[in-house]
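Over in Swiss-Prot, the protein carries these features:
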type	residues	note
DOMAIN	1-267	domain 'SMP-LTD'
MUTAGEN	Glu11 to Arg	Does not affect function; when associated with A-12; E-17 and D-22
MUTAGEN	Ser12 to Ala	Does not affect function; when associated with R-11; E-17 and D-22
MUTAGEN	Leu16 to Asp	Does not affect function; when associated with D-19 and D-20
MUTAGEN	Asn17 to Glu	Does not affect function; when associated with R-11; A-12 and D-22
MUTAGEN	Leu19 to Asp	Does not affect function; when associated with D-16 and D-20
MUTAGEN	Ile20 to Asp	Does not affect function; when associated with D-16 and D-19
MUTAGEN	Lys22 to Asp	Does not affect function; when associated with R-11; A-12 and E-17
MUTAGEN	Pro259 to Ala	Does not affect function
Amino acid sequence: MSFDINWSTLESDNRLNDLIRKHLNSYLQNTQLPSYVSNLRVLDFDLGKVGPAITLKEITDPLDEFYDSIREEADQETEENNDNKEDSEHICPDRTIANHEGPKDDFEAPVVMPSPNDIQFLLEVEYKGDLLVTIGADLVLNYPVEKFMTLPVKLSISDIGLHSLCIVACLSKQLFLSFLCDVSDPALDDNQTVLDPKGPILAATKPLERISIVRSMKIETEIGEQYQGQGSVLRSVGELEQFLFTIFKDFLRKELAWPSWINLDFNDGDE
């Protein structure tokens with residue numbers, strides 16, 4: 001069973017686009033960069049106007065791992081609250097006698113039990129939309145000496161294609177999303193990932209891995225005209241594009257591919 005989503009609501013949400021951009025930048029800050037690139041950052045993120053095609057395959061109870069995650073988070077919050085409580089007692093010794101009456105004043109972790117309203121969807125997601133990621137970087141030329149020249153470049157990632165199975169679990173006011181595996185798709189399997197229309201071409205991964213999430217994409221690079229004919233610059237640009245393609249795929253697999261997931265917690269809205 002297929003259904004439509006109101007993609008325009010997400011696409012027009014600047015806060016969501018900015019949140020994703022910040023999350024990507026946080027990941028890049030913890031990524032070891034090669035010697036030929038520095039100051040790698042996401043300048044802009046746009047979900048685009050074309051949403052994914054989604055087909056509902058199955059409805060089940062949520063996986064136990066999601067409940068375990070909520071319990072672990074609740075236990076951690078309880079432990080932190082009790083630690084803060086102990087710190088405040090040390091600061092205010094006049095309250096020590098009252099607080100020694102018993103453990104009744106300690107914070108207790110809430111009991112997490114499955115609810116009849118909890119539900120999980122197995123979805124087939126196909127995306128060939130107009131999402132656009134704009135990235136800035138400094139290309140470092142280390143010849144004839146180290147850091148001989150630094151060249152600012154701007155790269156655009158577009159034409160992203162994916163076709164995967166994923167699970168979406170709704171537990172109380174929390175939503176979990178995780179990708180399970182890729183779906184065979186001739187349009188993507190036979191496609192090529194273009195790193196630069198005038199540069200090298202990297203063929204899409206074959207044979208099909210269990211999960212790549214991103215199966216095709218295009219990266220275009222803008223550099224100053226005075227550098228476009230220099231072989232060393234073009235080689236470095238090609239290496240940078242391949243590096244971006246790799247870390248972009250790795251980011252999605254580490255963050256979204258099972259046994260990893262993203263968790264959207266809407267409980268804070270009650271405060």
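We number each residue from 1, going along the chain as drawn.
Just so you know, glycine gets a Cβ as well, placed from its N, Cα and C.
This is the original sequence, none of the listed changes applied.
Geometry remark: Asn17 (mutagenesis position) versus Glu11 (mutagenesis position), CA distance 8 Å. The Cβ of Leu16 (mutagenesis position) has 14 neighbouring Cβ atoms from other residues within 10 Å, across all protein chains displayed.
Over all protein chains present, the Cβ of Ile20 (mutagenesis position) has 15 other Cβ atoms lying within 10 Å. Counting every protein chain shown, 19 other Cβ atoms lie within 10 Å of the Cβ of Glu11 (mutagenesis position).
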